[in-house]
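Here's the structure, in structure tokens; my notes come after.
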Amino acid sequence: MVQKESQAALEERESERNANPAAASGASLEQSVAPAPGEDNPSGAGAAAVVGAAGGARRFLCGVVEGFYGRPWVMEQRKELFRRLQKWELNTYLYAPKDDYKHRMFWREMYSVEEAEQLMTLISAAREYEIEFIYAISPGLDITFSNPKEVSTLKRKLDQVSQFGCRSFALLFDDIDHNMCAADKEVFSSFAHAQVSITNEIYQYLGEPETFLFCPTEYCGTFCYPNVSQSPYLRTVGEKLLPGIEVLWTGPKVVSKEIPVESIEEVSKIIKRAPVIWDNIHANDYDQKRLFLGPYKGRSTELIPRLKGVLTNPNCEFEANYVAIHTLATWYKSNMNGVRKDVVMTDSEDSTVSIQIKLENEGSDEDIETDVLYSPQMALKLALTEWLQEFGVPHQYSSRQVAHSGAKTSVVDGTPLVAAPSLNATTVVTTVYQEPIMSQGAALSGEPSVLTKEEEKKQPDEEPMDMVVEKQEEAEHKNDNQILTEIVEAKMAEELRPMDTDKESMAESKSPEMSMQEDCIPDVAPMQTDEQTQKEQFVPGPNEKPLYTAEPVTLEDLQLLADLFYLPYEHGPKGAQMLREFQWLRANSSVVSVNCKGKDSEKIEEWRSRAAKFEEMCALVMGMFTRLSNCANRTILYDMYSYVWDIKSIMSMVKSFVQWLGCRSHSSAQFLIGDQEPWAFRGGLAGEFQRLLPIDGANDLFFQPPPLTPTSKVYTIRPYFPKDEASVYKICREMYDDGVGFPFQSQPDLIGDKLVGGLLSLSLDYCFVLEDEDGICGYALGTVDVTPFIKKCKISWIPFMQEKYTKPNGDKELSEAEKIMLSFHEEQEVLPETFLANFPSLIKMDIHKKVTDPSVAKSMMACLLSSLKANGSRGAFCEVRPDDKRILEFYSKLGCFEIAKMEGFPKDVVILGRSL
């Protein structure tokens, strides 16, 4: 089957060459203006731009490059990508996943029969959707350019791919060593000459295809030595590379905040052709904490007539790229004819572009330099509005039907490439397994896993991050809302697809858990009809728990999500506002401390008002997390859950810290004021919030992997109040275990009085509780300096306990309860000063056994330690019974370590410590 289709593909390619002799001979418009090798053409950039805009020239390549470091997308995701590209009027897909081993590391290996059929299916699907499929290969890691066998191996590999039906190719020499081996140095005068030589040879061997891309090793401004205009490497590329070959370029930097027109004119001049932009603005493979959901930005539509194309290299997570690709399409369509800005005339009154310009002029204060034809904020609104529809529809890639417009898509062995495993008895979803092109026999895990990215391979710019200037929320005019609604409705009406039938069924209040595909695993019961569902629907009684109904994701949720995960160099307006508010609350917290001298009621009111507003913003994040976790489209959820989980966790800590700042009695201004500005890169918005907490270096507490199965449950950590005492005592009593159960029911408060009573009474400033929907389920208590705390206990707490519990007779054998009572009447041992100098703070923590989420304990410990360090603590310790294995393990998982025995330590306890 493979050989038959390959022969047909070769015949088809030969007929295309005969029908287009100009393409076969390599003659093109670019060749007619590009200088001959070795000639100098100072006006080359302008000539390329003119030819690029002329009628009949090669089309502008605009689409997606799968070129990130990380697990490649699977075949069904790529087919879904083709559908979206066609829908949004984009035209190109470049296959270049760095971690597909046959693309880069083991580029010499040929594809197996199974892999070949998958590639043929993919190329055929791209053709059906009218998407140009460009196959890229990266031999630069270890190829010997002067070895004819190596060149023949590369030709044989690309010849195999061409037999699959591929017509467009790319040779990539990015992210490799500049040094040549000894054999190459004898043949080639420079690294650039070696690369250009093999690229030209491969290009001619393949029949000079219409689209052939070359990625230089100096692929951005910062990689050029000494600079772009004087780079010998780029000059060689411009002079020696055949004019029919296009050059990829990422802009001034690897991840370019902006790509100025002047920078493109500069590089076009030296490479003697307009480049194709490989855009990393939405790439997130260099930071495992970051996701980019902001709009395509920082690239004027004035670039379009000066380029041969733009290919965005987006997030590693496929479903997280809806906004990135959608806004790129909006950018491209705003000037897809390549019209120069100085000749742009007013569009017709009913055009989308005209309406967008009107809206931006009337209701926005966006930067003055905003493109006349393209508004990033409007493009983001349009993308999020359309993306919202996807969250209510379960994704089942393998069941999607494509409209045939030409060659038929092959099916491997008649089985879908991605199975749909059942996560539980009622929900059936498709788990997306991210793998390179592999044989069908490859083992697949049966459960969804949280995807992690490779360690940093590309270093973005080390420069400060700008925040988006917060826009004042103004009431939009009614006619503006109507116009926006009409735009979205018109777009949706024009772009109906097979999924829309599912949307209609969802609109009829059909539970998403009942949606099931025909190709699901056989032991799952078939889907019931609406009539059967109505007959068998359970109706709870008046005293029974009502049916659970999940709130749908809202447009406001997606806007908040985009603001929290915006772009590499800036946070969205809401994210920037939250960061500024937390920084202000932190720096001005001294005004609300109880012992603050010269209190200013106006400043106190301002602080509490802004704190309340900040807590409301944190609540919006929690609500967004809950609704997203319950959405019907589990495919989107799985791709983004780890990021949303991370921001939810850090915002929970930050909210608790702000609440603590507002109710403590001691001022910590000396520690909190005077930090540097919070502009940084690593970790995105969550990382910046972490750096503003006192224990920013406690990375183990901030590392909170999400659960294997997504959950929408949210816990609240807040400061302890006296009314919580009974609940904390109850947890303390229930979790205490001496091996035989609780033996003294007649004294229910005894354990609480012994373990937590003193801290709750005398150290309120450093006490937190954990809550869920049923009430308090955990506590974290501490005192910043145990020495004065013990003195206070001797004055007030111990006498009260001695009065409450009579000293038992020590002549007889004492029960466990009597031993505890006796401890109140005995002299307390004092820990050595040498130990307390490094670990001055005492902590006690416990969580009810019903709480199974391990991240909750880390968050509680982070809140407690933040409050202690904010008041100058260098370290904390806890005392644990040697036989209490559960609590020993509990503290160990929270970063506490056993302190070596020293003189003065109690003999009946183990002391664990943690440095701050």
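Cβ atoms here come from the backbone N, Cα and C positions, even for glycine.
Averaged across the domain 'GH84' (60-336), pLDDT for the predicted model comes to 94. Among the features that Swiss-Prot reports, domain 'GH84' is placed at 60-336.
According to Swiss-Prot, the protein binding site annotation covers Gly67, Lys98, Asp174, Tyr219, Trp278, Asp279, Asn280, Asp285, Asn313. In the three-state DSSP classification, Asn313 (protein binding site) falls within coil.
Under mutagenesis, Swiss-Prot gives Cys166 to Ser with this note: No change in substrate affinity but 60% reduction in O-GlcNAcase activity. Long-range Cβ contacts of Cys166 (mutagenesis position) within its own chain (separation 6+, distance under 8 Å): Leu119, Ile123, Phe133, Ile134, Tyr135.
Where Swiss-Prot documents Asp174 to Asn as a mutagenesis experiment, the accompanying text is: 2-fold increase in substrate affinity and 77% reduction in O-GlcNAcase activity. Regains appreciable level of catalytic efficiency in the acidic pH range. No recovery of activity in the presence of sodium azide. Neighbours of Asp174 (mutagenesis position), defined as other CB atoms within 10 A of its CB across all chains, total 21.
In Swiss-Prot, a published mutagenesis experiment is listed as Asp175 to Ala, annotated 3-fold increase in substrate affinity and 90% reduction in O-GlcNAcase activity. Regains appreciable level of catalytic efficiency in the acidic pH range. 70% recovery of activity in the presence of sodium azide. In this structure, Asp175 (mutagenesis position) belongs to neither helix nor strand by DSSP; it is coil.
Among the features that Swiss-Prot reports, active site, proton donor is placed at Asp175.
Record note (Swiss-Prot), mutagenesis Asp177 to Asn: 2-fold decrease in substrate affinity and 96% reduction in O-GlcNAcase activity. Regains appreciable level of catalytic efficiency in the acidic pH range. 40% recovery of activity in the presence of sodium azide. The unchanged residue is displayed. Take the CB of Asp177 (mutagenesis position) and look out to 10 A: across all protein chains shown you find 10 other CB atoms.
Here Swiss-Prot notes a mutagenesis experiment, Cys878 to Ser, with the remark: No effect on O-GlcNAcase activity. Long-range neighbours of Cys878 (mutagenesis position) (same chain, six or more residues apart, CB within less than 8 Å of its CB): Leu842, Ile843, Lys844, Met845, Tyr891, Cys896, Ile911, Leu912, Gly913.
Between the CA atoms of Asn313 (protein binding site) and Asp174 (mutagenesis position) there is a gap of 14 Å, rounded to the nearest whole number. When Cα-Cα distances from Trp278 (protein binding site) are compared across the mutagenesis positions Asp174, Asp175, Asp177, the shortest belongs to Asp174. Each of the recorded positions Gly67, Asp175, Asn280 was scored by how many other Cβ atoms lie within 10 Å of its Cβ, and the smallest score goes to Asp175. Using a 10 Å Cβ-Cβ cutoff, Trp278 (protein binding site) registers 27 neighbours. If you take the Cα of Asp177 (mutagenesis position) and the Cα of Gly67 (protein binding site), they are about 19 angstrom apart, rounded to a whole number. Between the CA atoms of Asp174 (mutagenesis position) and Gly67 (protein binding site) there is a gap of 11 Å, rounded to the nearest whole number. Under the DSSP three-state reduction, Cys878 (mutagenesis position) is assigned to strand.
Under the three-state DSSP scheme, Trp278 (protein binding site) falls in the strand class. Within 10 Å of the C-beta of Asn313 (protein binding site) we count 24 further C-beta atoms, all protein chains included.
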